[in-house]
Amino acid sequence: MSWPTDSELNSIKEAVAQMSGRDKGEVRVVVAPYRICPLGAHIDHQGGTVSAMTINKGILLGFVPSGDTQVQLRSAQFEGEVCFRVDEIQHPIGLANKNGASTPSPSKEKSIWGTYARGAVYALQSSKKNLKQGIIGYLSGSNGLDSSGLSSSAAVGVAYLLALENANELTVSPTENIEYDRLIENGYLGLRNGILDQSAILLSNYGCLTYMDCKTLDHELVQAPELEKPFRILLAFSGLRQALTTNPGYNLRVSECQEAAKVLLTASGNSELEPTLCNVEHAVYEAHKHELKPVLAKRAEHYFSENMRVIKGREAWASGNLEEFGKLISASGLSSIENYECGAEPLIQLYKILLKAPGVYGARFSGAGFRGCCLAFVDAEKAEAAASYVKDEYEKAQPEFANNLNGGKPVLICEAGDAARVLL
């Protein structure tokens with residue numbers, strides 16, 4: 001594996017040793033990779049079937065048990081120091097606690113990046129996990145990749161969970177941690193996303209496509225027997241970095257999907273079922289889709305067509321057919337634009353540029369599509385040429401955004417990654 005490097009690990013350990021006064025050899029490091037979703041865009045929150053894999057970039061959290069209940073955190077990317085205790089009861093952001101006070105909101109807390117650490121404690125407390133040890137930790141993300149549509153938030157949440165569990169000698173399964181990270185984002189932060197991100201980060205294996213049913217939580221690691229050609233993952237950044245929780249578009253789309261499900265279930269005599277699209281049979285959708293308002297019809301069409309693309313994509317990956325896999329990715333991108341109606345103009349331009357780049361099998365938005373980056377699968381031998389082409393064309397299309405991107409690197413060439421883990 002090309003990430004993390006020995007140099008990166010050593011730097012993290014030195015920072016924690018300096019903070020804690022402990023020997024560098026005592027420092028443990030959580031490796032929490034970022035994820036991409038080749039197929040399965042925007043359907044995890046509806047119980048759909050999704051695919052994902054991690055990349056060789058992500059979050060590193062060096063830590064030692066604090067020896068008491070204190071949590072002390074610093075970050076390579078963000079200012080300030082986060083300090084609190086694991087025996088403090090954490091409450092969802094904005095909700096009043098028993099004393100009438102409220103948990104600090106992200107806009108008011110000095111070190112807002114610490115909200116995910118508090119959220120991890122909230123999730124573990126909510127799950128009746130007994131936390132007696134805090135951590136002294138140093139957090140470092142891959143430069144320029146936060147808020148880029150690669151689920152850095154889920155990776156951070158997973159990192160804090162694994163560190164706290166390790167420090168407290170808790171045995172927790174990946175499936176349980178998927179639920180705990182969901183509690184951070186849904187319960188603590190109020191974000192209405194699904195479980196794709198944390199599932200990919202916790203379940204992926206190098207070289208495999210993670211295939212997951214978000215209704216049953218069943219998952220499969222699909223190994224490609226022999227790909228036709230080596231591939232790389234291209235990440236092209238738009239320059240839009242607005243945090244997901246401040247954009248009403250995401251939660252609005254979730255509500256629209258639920259409303260579409262409600263109409264279809266009522267029309268088919270199944271109104272007692274939870275209004276999520278996974279509870280609507282495809283035949284029911286075909287029979288009653290004409291009853292949906294135009295906007296709701298588009299959301300439902302994206303869900304059902306994307307589910308089918310995931311199924312076909314699994315078959316293409318398992319047979320080593322990258323060209324077919326790529327075509328499905330591009331079709332997913334088009335449906336995200338036309339049916340799910342997400343993607344600001346810079347992202348749409350990036351998507352179109354990637355489709356014309358040399359060696360690209362397929363491309364689509366990464367993340368929610370309201371900010372961040374686009375991803376592409378590309379022939380390994382043509383990855384450099386593709387990156388150069390995308391950089392040049394995007395600079396012409398969006399010079400203001402392109403000139404302020406990712407430390408001068410608007411396009412990154414990545415490889416597949418592995419699951420989140422603790423290095424002792």
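Glycine too: its Cβ is placed from the backbone N, Cα and C atoms.
This is the original sequence, none of the listed changes applied.
Lifted from Swiss-Prot, the feature list:
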type	residues	note
ACT_SITE	D197	active site, proton acceptor
BINDING	D146, S147, S148, G149, L150, S151, S152, S153, A154, A155	ATP binding site
MUTAGEN	A41 to E	Loss of activity
MUTAGEN	Y250 to F	Loss of sugar specificity
MUTAGEN	A368 to S	Reduced phosphorylation activity
Reduced to three states, what secondary structure does DSSP give A41 (mutagenesis position)?
-> coil
If you measure from the Cα of Y250 (mutagenesis position), which of the recorded positions A41, L150, S152, A154, D197 is the nearest?
-> A41
In the chain carrying A154 (ATP binding site), residues 6 or more apart in sequence that have Cβ under 8 angstroms from it = R35, D181, E185, D197, Q198, I201
Quick one: Cα separation, A41 (mutagenesis position) versus L150 (ATP binding site), in Å?
-> 13
Counting all other Cβ atoms within 10 Å across every protein chain shown, which of the recorded positions S152, Y250 scores highest?
-> S152
Candidate with the highest Cβ count within 10 Å, taken from the recorded positions A41, L150 | L150
Coarse DSSP state, helix versus strand versus coil, of L150 (ATP binding site) | coil
